[in-house]
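Could you have a look at this structure, given as structure tokens, before my questions?
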Amino acid sequence: MCKDYVYDIDIEQIAKEEQGEALKLQASTSTEVSQQQCSVPGLGEKYPTWETTKPELELLGHNPRRRRIASSFTIGLRGLINLGNTCFMNCIVQALTHTPILRDFFLSDRHRCEMPSPELCLVCEMSSLFRELYSGNPSPHVPYKLLHLVWIHARHLAGYRQQDAHEFLIAALDVLHRHCKGDDVGKVASNPNHCNCIIDQIFTGGLQSDVTCQACHGVSTTIDPCWDISLDLPGSCTSFWPMSPGRESSLNGESHIPGITTLTDCLRRFTRPEHLGSSAKIKCGSCQSYQESTKQLTMKKLPVVACFHFKRFEHSAKQRRKITTYISFPLELDMTPFMASSKETRVNGQLQLPTNSANNENKYSLFAVVNHQGTLESGHYTSFIRHHRDQWFKCDDAVITKASIKDVLDSEGYLLFYHKQVLEPEPEKVKEMTPQAY
């Protein structure tokens, strides 16, 4: 058995019938059901404890064998119809519906809609979408309701012109985050500046910014929430460092061949100290004078799902172009070197390099990749998703085909989605999942 959560449409129907009978008995004393405003029948309702009836016990007695999930298991693999330049939306939907903990949240009916007009709730529509994609229906799904709600809540994405998949991802997470209020009732967020909805629990990380005064070495620290990390590429207008010569080793599928830039290289650049220069002097809170300073970004808190965005589309005063530089990325990623606790520090004036000991809590596994083919003016989005633990599939709108790991790692890469291998057991947080579960 794969030890994953199971969604069974027959059991779901039995649960609805039992729940209906229970509600009739509780109608005079309970007000719980009347508070539910979700427009989808059976969605977001609180099920009572299932007590088996005599016929059900007889059926269970006649069917004692457990079902074993076959390697050809295809539930969840369903194409999406392109409604007119909507590949940017389809590829993100495939990545989100194959995000393990988000999938389990929606398929377990955890959403409690509190919007005055539930038909405008994007979370309700995503719940319906998850149910459609995991229904076992092999025919492509038409996500017209989702597109309509996106146009309503993110008007800058309205219309049939080409859009950016990364921009859609951030807009979708923002709307889902706003519509999730009510799902975290009674829970206390670990950070008072954040809510504790499923979007924050899965996607929100903490980005630490340290500004160091060059005169007194005083440090000003701020921590901001983030849903993704955008990374500069070689060949862009921003400066990039040359590759270190002689690095020819390979780690978990990430190439280190001279001349090839890796995801790790991009993360090193993202977290290296940056001199702000004389034109950007700031008033130091320690010495109370305007001084030059350095700025360094590191991760204070890692999200459950880490999304990396390569800045392939460059818009400057001189030109608009797409950067096609190949970036090697691994199947497994260790974020320990890029944590605030691992950054370079000075002790008695001497630079101390971090000791990057293995930390399983900071290790991630790749589960989705979004790619863009074509030019800045005319292109097409597709995605690779991991399914049934170690199988990969290419999602090209309505067409889904089997893919190899080599196909995935050789792809250009625009958005990379990594899932934590080990989840820290925290109260009222998302359930712990073993790596085998996704």
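Heads up, the Cβ atoms here are built off N, Cα and C, so glycines get one too.
Keep in mind the model shows the original residues, not the substituted ones.
Owing to the predicted nature of the structure, the values given are computational and were not obtained by experimental measurement.
So Swiss-Prot lists these for the protein:
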ACT_SITE  Cys87  active site, nucleophile
ACT_SITE  His380  active site, proton acceptor
DOMAIN    78-421  domain 'USP'
MUTAGEN   Cys87 to Ala  Loss of catalytic activity. No effect on BCL2L11-binding, BCL2L11 stabilization, nor on apoptosis
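Map these features onto the structure and tell me what's around them.
According to DSSP, Cys87 (mutagenesis position) is assigned to a helical segment.
In sequence order, Cys87, His372, Gln373, Gly374 are the residues of the chain that are 6 or more apart from His380 (active site, proton acceptor) and have a CB within less than 8 Å of its CB.
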Please report the number of other Cβ atoms within 10 Å of the Cβ of Cys87 (mutagenesis position).
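Result for Cys87 (mutagenesis position): 24 other Cβ atoms within 10 Å.
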